[in-house]
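Engineer: Sharing a structure with you now.
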Amino acid sequence: MMAGCGEIDHSINMLPTNRKANESCSNTAPSLTVPECAICLQTCVHPVSLPCKHVFCYLCVKGASWLGKRCALCRQEIPEDFLDKPTLLSPEELKAASRGNGEYAWYYEGRNGWWQYDERTSRELEDAFSKGKKNTEMLIAGFLYVADLENMVQYRRNEHGRRRKIKRDIIDIPKKGVAGLRLDCDANTVNLARESSADGADSVSAQSGASVQPLVSSVRPLTSVDGQLTSPATPSPDASTSLEDSFAHLQLSGDNTAERSHRGEGEEDHESPSSGRVPAPDTSIEETESDASSDSEDVSAVVAQHSLTQQRLLVSNANQTVPDRSDRSGTDRSVAGGGTVSVSVRSRRPDGQCTVTEV
């Protein structure tokens with residue numbers, strides 16, 4: 001009998017702690033022990049199973065997923081929607097936790113409602129509150145939080161700016177869920193985008209539309225010249241005209257220095273309108289259409305006197321060391337009655353031939 005009693009006592013000690021001693025062995029099935037979390041190294045609170053079959057606390061998986069979407073043991077990827085649709089080992093345990101074991105429970109503020117703390121955190125808060133502490137620290141999802149029991153707020157220890165209200169209230173108030181796990185299975189609420197809050201809050205982040213800012217173009221805008229859009233690389237018509245005038249002016253100046261004796265040509269003395277300079281009136285070189293026609297009638301006289309004019313030019317150039325431009329410009333010295341003139345004028349005909357006439 002003594003041995004039998006010893007065996008009976010030994011079998012009772014081998015039973016799980018949650019099994020009553022007066023329960024019959026034949027009427028109960030062997031129960032599974034609560035697994036331990038490999039992240040927090042404690043007994044799992046609301047254990048969830050990953051696709052790789054590893055089991056962790058729900059909040060531990062949530063905190064680890066922010067650092068990397070992989071299992072903490074085998075490094076297998078965690079599905080994107082796992083936190084919204086976790087695989088609970090015991091859904092009944094979640095409902096039992098929401099009902100609570102006492103009269104009061106602790107809650108933290110969420111969007112459009114309150115969340116109930118998990119059992120472990122609720123015990124820590126209740127213990128600090130009963131002892132009259134002003135604040136206490138909580139480890140939630142790998143982050144240290146400070147619960148200010150005077151102002152009834154919580155915040156991260158290294159980030160005091162973001163605060164969340166907390167409260168101690170009766171267990172039967174309406175709530176959204178426990179520790180980020182929803183009690184309802186509404187598909188519309190499950191798929192809401194939630195912020196990365198370690199305590200399981202579901203504050204919906206403001207989903208603003210993708211704003212596309214216009215890129216600052218490195219190309220200069222098109223400029224308008226006389227109502228026409230021109231590119232900065234494309235020269236304007238005025239610029240091309242001024243360039244042509246500049247080249248013409250350079251060519252004329254080169255011709256003037258090379259052949260000072262040919263300054264009698266009419267077109268070389270005309271200034272471009274764009275140069276902005278008003279030339280002195282020179283009637284001897286201003287050539288009109290009537291002058292050109294009268295010169296064509298006197299072709300024979302011009303040819304006869306061509307040799308005489310060249311001799312006179314040579315004599316005048318030899319006598320003058322510094323030729324006067326005003327004297328050589330062919331100033332009009334016409335004499336009434338067909339008088340002779342000592343200065344000859346060289347004009348350009350419309351056909352491009354140069355003729356020398358005496359006035």
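The backbone N, Cα and C atoms fix where each Cβ goes, glycine too.
Original residues throughout; no substitutions modelled.
Note that the coordinates shown come from a computational prediction; the quantities given were computed from them, not determined experimentally.
Residues annotated as glycoprotein binding site in Swiss-Prot, with experimental evidence given as evidence: Tyr108, Arg111, Trp115, Tyr145, Gln154, Arg164, Lys176. The domain 'WWE' feature in Swiss-Prot is assigned to 92-168; the stated evidence is sequence analysis. Experimental mutagenesis at this site is recorded by Swiss-Prot as His54 to Ala, annotated: Partially suppression of WNT3A signaling and stabilization of AXIN1, TNKS and TNKS2 with or without WNT3A induction. No effect on TNKS1-binding. Looking at Swiss-Prot, the entry for mutagenesis of Trp106 to Ala says: No effect on Wnt signaling pathway. Record note (Swiss-Prot), mutagenesis Tyr108 to Ala: Loss of iso-ADP-ribose-binding. The unchanged residue is displayed. One mutagenesis experiment catalogued in Swiss-Prot, Trp115 to Ala, is accompanied by this note: Strong decrease in iso-ADP-ribose-binding affinity. According to Swiss-Prot, the mutagenesis experiment Tyr145 to Ala carries the following note: Loss of iso-ADP-ribose-binding. Among the mutagenesis results in Swiss-Prot, Gln154 to Ala has the note: Loss of iso-ADP-ribose-binding affinity. The residue drawn here is the original one. Here the residue is the original one, but Swiss-Prot notes a mutagenesis experiment at this spot, Arg163 to Ala: Abolishes the ability to recognize and bind PARsylated proteins. Swiss-Prot lists Arg164 to Ala among its mutagenesis entries, and the accompanying note reads: Loss of iso-ADP-ribose-binding. What Swiss-Prot says about the mutagenesis result for Lys176 to Ala is this: Minor effect on iso-ADP-ribose-binding.
Let's see these features in context: how buried, what's close, how far.
Structural biologist: When secondary structure is read from DSSP and collapsed to three states, Trp115 (mutagenesis position) falls in the strand class.
Cβ neighbours of His54 (mutagenesis position) (same chain, under 8 Å, six or more residues apart in sequence): Ala38, Cys71, Ala72, Leu73, Cys74. His54 (mutagenesis position) falls within neither a helix nor a strand when secondary structure is assigned with DSSP, and so counts as coil.
Applying an 8 A CB threshold to same-chain residues 6+ apart, the list for Trp106 (mutagenesis position) reads Gln116, Tyr117, Thr121, Ser122, Leu125, Glu126, Ile166, Lys167, Arg168.
In three-state terms derived from DSSP, Tyr108 (mutagenesis position) belongs to an extended strand segment.
Gln154 (mutagenesis position) falls within a strand when secondary structure is assigned with DSSP.
If you draw a 10 Å sphere around the CB of Arg163 (mutagenesis position), it holds 15 other CB atoms from the protein chains shown.
Annotation note: Lys176 (mutagenesis position) sits in a coil segment as assigned by DSSP. Lys176 (mutagenesis position) is surrounded by 21 other CB atoms, counting those within 10 A of its CB over all protein chains shown.
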Engineer: Out of Arg111, Arg164, which of the recorded positions has the smallest number of neighbouring Cβ atoms within 10 Å?
Structural biologist: Arg111
Engineer: Among the mutagenesis positions Tyr108, Tyr145, point out the residue whose Cβ has the most other Cβ atoms within 10 Å, with all shown protein chains included in the count.
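Structural biologist: Within the set of mutagenesis positions, the most crowded position is Tyr108.
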Engineer: Glycoprotein site residues Tyr108, Arg111, Trp115, Tyr145, Gln154, Arg164, Lys176: biggest Cα-Cα distance, Å?
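Structural biologist: In whole numbers, the farthest two Cα atoms are 21 Å apart.
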Engineer: Using all protein chains in view, find how many other C-beta atoms are within 10 Å of the C-beta of Gln154 (mutagenesis position).
Structural biologist: 24
